[in-house]
Structures are given as C-alpha cells and as structure tokens.
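**Student:** Features from Swiss-Prot:
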DOMAIN    3-151  domain 'UBC core'
MUTAGEN   H83 to N  Impaired substrate ubiquitination of both Tau and ATXN3
MUTAGEN   C91 to S  Loss of ubiquitin conjugating activity
MUTAGEN   C91 to A  Loss of predominant nuclear localization
ACT_SITE  C91  active site, glycyl thioester intermediate
MUTAGEN   W144 to E  Loss of ubiquitination activity toward various substrates, including POLR2H, ATXN3, STUB1 and MAPT
Amino acid sequence: MASMQKRLQKELLALQNDPPPGMTLNEKSVQNSITQWIVDMEGAPGTLYEGEKFQLLFKFSSRYPFDSPQVMFTGENIPVHPHVYSNGHICLSILTEDWSPALSVQSVCLSIISMLSSCKEKRRPPDNSFYVRTCNKNPKKTKWWYHDDTC
C-alpha cells in the first residue's frame, strides 16, 4: 500500500473514531474511493452558524500529505462568511501556502470550525462575484491574497 493510502487510512480511522466537534465523516463518500471524502458539519453552539448544516468536500492527490488536500464547501448550504465564496471555495492559508505534511484532515476541520466560530458578521468576500465568475474549479489553483486573520 502506498504511503499516501496508508496515511489516508490512518486519518480516516481518526476521523471516524474521534471527530472534531460538529463533524461527521459521510461514510458513503469513502466507499468508492479513499481519495475523496465528504465531511458533514454542524455550526457550533453559540456562533452565528449554530444549528446550520454544511458539507465539506476533501480531495486528495497522489502526493498527499506533501501536497495539501483540495477542500471546499459543497451541497445546498454554503456558509455566508468573509472567507468563503458562494461557490464553496475557502480562503484559508493552511489549504495552500501554509500547508505542512504534519497537518491532517482533523487539523483542517478544526481550522474551519475556528474560522466559522470567530465570525462576527455573515457576509461574502468583497470580490465574491468577480471571483466566482473567473476562478478555476480547483481552489488550489487560485493565488490567494490573505489580507486579514479576522472576519
């Protein structure tokens, strides 16, 4: 078994056995391929997203964990957030330039939970319309400009 597959198996078990708060692996999503997962997410209590349900799509290349996973919101409900575009793309540095092989699916999930939980106002990024019209389907091919750490 390739090192990528071993690593994904290990992370899959960790996510099944000890998921971050409000996160659940969609078991059906991994039945056909270990390289594409859907994680169901519920907004944390006491936040602007409390009780809302979202889905995250994780896609892993053959270079994982040296290459970050492609992660985006998918489905009917995309959170309205200053770092989440209406097409589901997430502007989060650990998904691109700050990625490290020491990070994991769980650490990505925790970062997304933290990002949503710290939000003070539901709004889209200022360039949402332009970005959604002109972006690549793969958010990893975007050259992100990280202009703040808050929302």
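Glycine is no exception: its Cβ is also placed from the backbone N, Cα and C atoms.
These figures come from a predicted structure and were not determined experimentally.
Have a look at these and tell me how they're positioned relative to everything else.
**Tutor:** Across the domain 'UBC core' (3-151), mean pLDDT in this model comes to 91.
H83 (mutagenesis position) carries neither a helix nor a strand DSSP state and counts as coil.
Just so you know, the Cβ of C91 (mutagenesis position) picks up 21 other Cβ atoms within 10 Å once every protein chain is counted.
DSSP assigns C91 (mutagenesis position) to coil in the three-state reduction, outside any helix or strand.
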**Student:** Could you give the Cα-Cα distance between C91 (mutagenesis position) and H83 (mutagenesis position), in whole Å?
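**Tutor:** Their Cα atoms are separated by 5 Å.
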**Student:** What number of additional C-beta atoms lies within 10 angstroms of the C-beta atom of H83 (mutagenesis position)?
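**Tutor:** That number is 22.
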**Student:** Mind tallying the domain 'UBC core' (3-151) by DSSP state, helix then strand then coil?
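**Tutor:** The composition, in the requested order, is 45 helix, 26 strand, 78 coil.
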